[in-house]
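Step one of this worksheet: look at the structure below.
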Amino acid sequence: MVRGKTQMKRIENATSRQVTFSKRRNGLLKKAFELSVLCDAEVSLIIFSPKGKLYEFASSNMQDTIDRYLRHTKDRVSTKPVSEENMQHLKYEAANMMKKIEQLEASKRKLLGEGIGTCSIEELQQIEQQLEKSVKCIRARKTQVFKEQIEQLKQKEKALAAENEKLSEKWGSHESEVWSNKNQESTGRGDEESSPSSEVETQLFIGLPCSSRK
């Protein structure tokens, strides 16, 4: 019985698709192994199932094979000569860039009031609108900068006021301490002056008192 040829298109039935994937995957892994053994070739195979499951085979080390592949492709790209088509494309891009630069330079000169002698009414109106728009942007930015500076000055004022208050409190407590010390010294001197410090003179009389003498 002749086996029918399989049509190369996506299998719609999910179960049949999974069965076919398992069979073909095993066959592919087997072929990769046989190729590496029979031909002494470095073979690496990476397969992701429809559900994202990884299947891999490497005759040596998978990462080493990947690194070798990246080095090979990098060298191949770096040594690839620039084709005529790429050269023409680069020339076109360079010419287009120069044209844009010239247009920007001309627009800049017109905004500065230079080279407007040949401008039409429409072009002059367009330049005027651009200038008005620029002035509005500048004024808005200027207002914003003023607000930021005012806010910074307010914050600085608050910081200076707080520092001044701390210094005032510190100076007030120091002044009170000085006055307290002065009062204590004054009180001490007053007590010394008011206390009896004079010496008492005594005389020794021998005999009868004067009133009893005859």
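From the backbone N, Cα and C atoms, a Cβ is placed for every residue, glycine too.
At each noted position, the model has the original residue.
For 3-57, the entry in Swiss-Prot reads domain 'MADS-box', with the evidence type sequence analysis. Applying DSSP to the domain 'MADS-box' (3-57) sorts its residues as follows: 25 helix, 9 strand, 21 coil.
Positions annotated as domain 'K-box' by Swiss-Prot, on the basis of sequence analysis: 87-177.
The Cβ of R24 (mutagenesis position) lies under 8 Å from the Cβ of no residue that is in the same chain and 6 or more residues away along the sequence. For the mutagenesis experiment R24 to K, the note given by Swiss-Prot reads: In sso36; suppression of early flowering time mediated by SOC1 over-expression.
Among the mutagenesis results in Swiss-Prot, E34 to K has the note: In sso11; partial suppression of early flowering time mediated by SOC1 overexpression. The residue drawn here is the original one. Close to E34 (mutagenesis position) in the fold, though at least 6 residues off in sequence, lies no residue with a CB less than 8 Å from its CB.
One mutagenesis experiment catalogued in Swiss-Prot, G113 to E, is accompanied by this note: In sso4; partial suppression of early flowering time mediated by SOC1 overexpression. The secondary structure of G113 (mutagenesis position), as reduced to three states from DSSP, is coil rather than helix or strand.
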Other CB atoms within 10 A, centred on G113 (mutagenesis position): 9
